[in-house]
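Positions annotated as active site by Swiss-Prot: Glu385. Among the features that Swiss-Prot reports, Zn(2+) binding site is placed at Cys173, His384, His388, His394, with the record citing similarity to another entry. Sequence annotations record features per position, and here Swiss-Prot assigns domain 'Peptidase M12B' to 221-457. Residues or ranges marked as domain 'Disintegrin' in Swiss-Prot (evidence: sequence analysis): 458-552. While the structure shown retains the original residue, Swiss-Prot records the mutagenesis experiment Glu385 to Ala with this note: Loss of catalytic activity. Gln736 to Ala appears in Swiss-Prot as a mutagenesis experiment; the accompanying note says: No loss of binding to AP2A1 and AP2A2.
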Amino acid sequence: MVLPTVLILLLSWAAGLGGQYGNPLNKYIRHYEGLSYNVDSLHQKHQRAKRAVSHEDQFLLLDFHAHGRQFNLRMKRDTSLFSDEFKVETSNKVLDYDTSHIYTGHIYGEEGSFSHGSVIDGRFEGFIKTRGGTFYIEPAERYIKDRILPFHSVIYHEDDINYPHKYGPQGGCADHSVFERMRKYQMTGVEEGARAHPEKHAASSGPELLRKKRTTLAERNTCQLYIQTDHLFFKYYGTREAVIAQISSHVKAIDTIYQTTDFSGIRNISFMVKRIRINTTSDEKDPTNPFRFPNIGVEKFLELNSEQNHDDYCLAYVFTDRDFDDGVLGLAWVGAPSGSSGGICEKSKLYSDGKKKSLNTGIITVQNYGSHVPPKVSHITFAHEVGHNFGSPHDSGTECTPGESKNLGQKENGNYIMYARATSGDKLNNNKFSLCSIRNISQVLEKKRNNCFVESGQPICGNGMVEQGEECDCGYSDQCKDDCCFDANQPEGKKCKLKPGKQCSPSQGPCCTAQCAFKSKSEKCRDDSDCAKEGICNGFTALCPASDPKPNFTDCNRHTQVCINGQCAGSICEKYDLEECTCASSDGKDDKELCHVCCMKKMAPSTCASTGSLQWSKQFSGRTITLQPGSPCNDFRGYCDVFMRCRLVDADGPLARLKKAIFSPQLYENIAEWIVAHWWAVLLMGIALIMLMAGFIKICSVHTPSSNPKLPPPKPLPGTLKRRRPPQPIQQPPRQRPRESYQMGHMRR
């Protein structure tokens, strides 16, 4: 009796652990752990690092334990991702934006480690590369929104990511027909003047100048990016800081891959963000916003990006949160050394449809079949699409697709970045370029990088960000609007410094007035949100302090959730000491309830019912609370649409659903049960069918021709038109002589 009891206790204990250490975050992440370090302490360290003067204070330290090991992060502000002309625009305005929340670092004492991310409201979000693989850290409420959590962030390993078919049907960025249409279109570009053959102008400069140009080219290894985000991307991440952090994370991820690749002698290829355009939710109805429409196909979305002039950039991308057809996560124009347009450094030109377009473009989405993909997936997608821009088609052949090899040793290493179909992401080759890709990319780099690549270097005064060695940064003379800071056109030693007698500059933060003084303690610097109070200046810094949280269990997210520690992360059920549950169809619930918020008593799954049911009428006053469109439903087997119907997620498409409907065993069981219960109806239907067929044969037989000559001819069908024949002239038969006359005459002869 003791042994079964012990086993039951062990199973219960294991099940309790599963809630935190075994449950997936979504269909792409199998395993995670929670992080609960002190966010207030990290926020204070972040503020101190921003104001740091001494070398030691410039570092941000973060220690925590997860996945059976200790992480001792030592990070410093990262300014290498933004060019000297960096701008952030939104709603037709240039913002004085500070990127001091972007950090790069390493694990203290672990050689070869690397970390990159952002610190927003005292929480680190990003990735950490270790000897044992890469870990990813994200806010917990991005995945878990239905209960109180003992942690604020989640951390998971790259091996625990289930990769979707991230490049669409048959594993491609789009199907073959789309690629073929794009290739043919790229051939129709019309070159303009000297731009058509820049190599001729280089050749005419003489051997001495050409040698100098090659020397200069050795350092021109940086591709400058223009990245736009549409209103849906902003809506998902919520703030400009979070959007900038996502862009920084993607650029840093591909920068790491390309910098460590030797493209036939061309090394240290890097990326810098030159300009960012953020379309906020207020731009959704702006007629000048080309991405304002909700239903845009992936090809049209790329075309809208290409219709803008991107001559000032190496590449121009748009990030969105759209669920494109066939699960496509990215699309880009493929570059070529010559013969067709498209790819890096491509200039705007006229094409066969009479439109001017820039084909140095691509698009990325973070949504796939109704779910948001992990950062690792979109990072690889970004690297793959940029690989197309750099001139690499999909890998093919035994040399460059080792994952298809019959040799187990080669197969174990997996396929490369430009492989046409989805990879597991955890193989040795998954984050590398194949020899085929390197050869193709090297040819394009040799031919085109002279046209737009720049020398790499640290960002300088004039980009609107207060960086190391700067007191302020209001931009260049045509951008600087405050009287507190010397603009970037001033002489060295003076530019990006506070003017004499000035306390601060608005470029340092929102708590500095236009009169160059700190705002008083009572002035607001941040609007309140569902779960956080408005930000109030402290009177001694230009930065806006962190907002105080609103009381726990305050309604948020349209009364579907409650606030927990300043985050809209709890279920509305918790407000009434209940637990949220799923109204799944397997529980015999009405299909209409699948998109309702459902609650149950703690530890009593049998009490699970909709908030609009009689069972919970006292708590919710008969009010039915519905899930937000896009929320998972039916035990994560589908998602709610805008009509509050649970749509099952089926990656196989409508044909597979039709096949399941026709060949479902349940269908035939139901038919058999009905026949047994209503045998008399089946008998009547059989007799009626026989009589119908007999009558049909009897009626139609009199009109059917027969080869039997003894049967009467067929009757014409009623309403049949008869063809009239024209009257024929009556011919007289020839006269014949009487037989006697004939014989007599014959006899006379």
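Cβ from N, Cα, C; glycine included.
What you see is the original sequence, not a version with the noted changes.
Note that the structure is a prediction, hence the values are computed from the model and not measured.
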Averaged over the whole of the domain 'Peptidase M12B' (221-457), what is the pLDDT?
89
On the DSSP side of things, how many residues of the domain 'Disintegrin' (458-552) fall into helix, strand and coil, could you say?
3 helix, 11 strand, 81 coil
Counting across all protein chains shown, how many other Cβ atoms sit within 10 Å of the Cβ of Glu385 (mutagenesis position)?
25
To the nearest whole angstrom, state the Cα distance for the pair His394 (Zn(2+) binding site) and Glu385 (mutagenesis position).
10
Around the Cβ of His394 (Zn(2+) binding site), how many other Cβ atoms lie within 10 Å? Please give the count over every shown protein chain.
22
